[in-house]
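Pulled from Swiss-Prot:
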type    : residues  : note
DOMAIN  : 109-308   : domain 'MAGE'
MUTAGEN : D170 to A : Abolishes HLA-A1 binding
MUTAGEN : Y176 to A : Abolishes HLA-A1 binding
Amino acid sequence: MPLEQRSQHCKPEEGLEARGEALGLVGAQAPATEEQEAASSSSTLVEVTLGEVPAAESPDPPQSPQGASSLPTTMNYPLWSQSYEDSSNQEEEGPSTFPDLESEFQAALSRKVAELVHFLLLKYRAREPVTKAEMLGSVVGNWQYFFPVIFSKASSSLQLVFGIELMEVDPIGHLYIFATCLGLSYDGLLGDNQIMPKAGLLIIVLAIIAREGDCAPEEKIWEELSVLEVFEGREDSILGDPKKLLTQHFVQENYLEYRQVPGSDPACYEFLWGPRALVETSYVKVLHHMVKISGGPHISYPPLHEWVLREGEE
């Protein structure tokens, strides 16, 4: 029996192991909707990996909203790929190699979360609202029973990785609009070559500085960002040149200040909040936001490289 058919007989909370510690999203808060309330019994998140999907398992990509610029559409789900390969081997070798159903279910659920994140990013790029009906029809399909869980995880991932939140403006029609987290007036999509929102990284850097006090040494910033697989001097598929983004772009946008530590020899540098950040938000709001979406007092971040949407044809 296909996994999609078998999964309809499972409960959302069954078979989901705690992965929030790895993702830093246990207890993450999605928009206060009936979907999130229904999913509250399952507070863990399933790890999602984006990259290239094996051709044999490539799903039909969600239809791009009208007016949306092209986003990369190919995705990769190693767990799903492994489950698929194991299933193929089982057909040849017999039931002894049948994959663990729990692992296969987790991987398939992760796939749906990733597909919904991708669909919502397309909607955000097009500056269009989104309805529950669109999400069900374009992405979720016969996984409708698991929609509360899928929606909650996708919403939390948008907040932490991309700095975007969904706000329900019509509870009856289940209509949602997008907003930048913390009410920031910047999302990182300014410019012709900006295909991914970067407010998530900005908020993380602001949180690191706030946690350190009034300023944070540059080496501390890169130490923290290394948890996201974001490194100084290494080109990133989402961020481009991270060093340039932090020391030039965010500085030019007046969200960060980058200065030499007085009296340092050899020269050392540090980051401070810029005037625009001080006007639009506060230390308390930023730290509260990070604690809320990471599910505890210790801020941890999912690897951004696992959320990369690589170049592909729309």
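Using N, Cα and C of the backbone, Cβ positions are placed for all residues, glycine too.
Distance between Cα atoms for D170 (mutagenesis position) and Y176 (mutagenesis position): 7 Å, as a whole number. Taken together, the residues of the domain 'MAGE' (109-308) have an average pLDDT of 87.
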